[in-house]
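Asks: Just lifted these from Swiss-Prot, have a look:
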MUTAGEN   Phe13 to Ala  Strongly reduces binding to membranes
MUTAGEN   Phe21 to Ala  Strongly reduces binding to membranes
DOMAIN    28-244  domain 'BAR'
MUTAGEN   Val81 to Arg  Abolishes dimerization and membrane binding; when associated with E-214
MUTAGEN   Ser214 to Glu  Abolishes dimerization and membrane binding; when associated with R-81
Amino acid sequence: MAEGKAGGAAGLFAKQVQKKFSRAQEKVLQKLGKAVETKDERFEQSASNFYQQQAEGHKLYKDLKNFLSAVKVMHESSKRVSETLQEIYSSEWDGHEELKAIVWNNDLLWEDYEEKLADQAVRTMEIYVAQFSEIKERIAKRGRKLVDYDSARHHLEAVQNAKKKDEAKTAKAEEEFNKAQTVFEDLNQELLEELPILYNSRIGCYVTIFQNISNLRDVFYREMSKLNHNLYEVMSKLEKQHSNKVFVVKGLSSSSRRSLVISPPVRTATVSSPLTSPTSPSTLSLKSESESVSATEDLAPDAAQGEDNSEIKELLEEEEIEKEGSEASSSEEDEPLPACNGPAQAQPSPTTERAKSQEEVLPSSTTPSPGGALSPSGQPSSSATEVVLRTRTASEGSEQPKKRASIQRTSAPPSRPPPPRATASPRPSSGNIPSSPTASGGGSPTSPRASLGTGTASPRTSLEVSPNPEPPEKPVRTPEAKENENIHNQNPEELCTSPTLMTSQVASEPGEAKKMEDKEKDNKLISANSSEGQDQLQVSMVPENNNLTAPEPQEEVSTSENPQL
């Protein structure tokens, strides 16, 4: 029996060697072109798709295994960090028991995620890839059977084409050819049916695997987010318990870190605040910051109301001070603003610098009033001129309540008269002159040297005051009281200025440097021609509403150069 088995094994081995030899011989003949090779384009396309599918499947399977390995590593790392936190967390701190539950749930969640990922993703891909080896073997077997089929066909053709025909050999060659053809065609037909199905199954495999992965991630991250919220709340309680202990990031250069801010990992509605500083280096509790912000917001309306009350009080105090200052300044401002208007003041300076130099040269010169005019000799004009003076309306008050303090001014020194300013109260200016024969008599400033136009305003000296809130009303004074007050307040020295002082102002102007004798002669000529222009100033008292109307600018002077100078 043993000898029979050994002989059978030797015969099988010899048969296999003979097949391999015949196959190798056939392949050589096919490569040399001496034998015809059978080809199936449909199968070749399916085989090409299979090899591509196999490569993609093995790559995805390899990446999934690496992903699972990374999850395992992350599980172990997270577990060690949680255990270390639990060890260093003192039992006296708030949230000690809650931290234990968080650590245990964290480990359980990672373990569940790892197991389900390995079962629903990696193992599924492993089953999908396992079928490639079987199909690959069948494709290889089909290739061998194809060579056997080609070899049997070539042998049959050789026997049939031999010169000496042998019926036994021909019958045996036909039998082998039919057998090889049947095996090859059956295997080829199976592969032609299975390969396209396997190739299309890759879509369902990918869908199933990544649906499982996405679902597992969603569940895992949702549960992990809850644990993170719980852990953040525990840390917030601990921070609130020890709010005086602040950790500041320091000792690190800006190049080694992109940001020095320790931001919270979780943003909740209770801790979010628009007023928190994004650049604060400390990790103070956001809840405490939101509470402080809400407290400041509650105090903000009270502070704003207090500021409004303080502003109202300041306005009332300013109005009282203005009332007292207006009564005191009405008599004080009369001294530096007399009603004397000599020929020297009638000449306007070409530039602002000339006007400043004129005031510096003649410290004793007076400011001309808008409506009054005197002759060069200092005597009032004999003809009754009419001056129309008016007080400022309520809309011409101060621009803002805060500017009222700057409007209340004291009397300027006699050497430099104050410039015209917008007054907030309707008090009469110091240049208001009652219509009396003494104030309007004498010479008229309509000489060739100077002419005063009450109707036209110089664009350089005109003042524009924007409308403002209405100032408090002042007690109405009768024209007789104003007249007596202005008469008593006038300075006789200022009203009667010598012609030498009047003309010295003209001499101080650059380009008008003349001798004093020529100026006296000019003054005589001006007094002689003063009667020609008495009609240019008409003074009329407006008794209505007890308001004196006058041109608003106080320095509206238009002059013409004397051709004799």
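Glycine is no exception: its Cβ is also placed from the backbone N, Cα and C atoms.
Original residues fill every noted site, and no substitution is shown.
Owing to the predicted nature of the structure, the values given are computational and were not obtained by experimental measurement.
Could you tell me the structural context for the features on the list?
Replies: Counted within 10 Å of its Cβ, the other Cβ atoms near Val81 (mutagenesis position) come to 12, all protein chains included. DSSP gives Val81 (mutagenesis position) a helix state.
On its own chain, Ser214 (mutagenesis position) has no residue at least 6 apart in sequence with a Cβ closer than 8 Å to its own Cβ.
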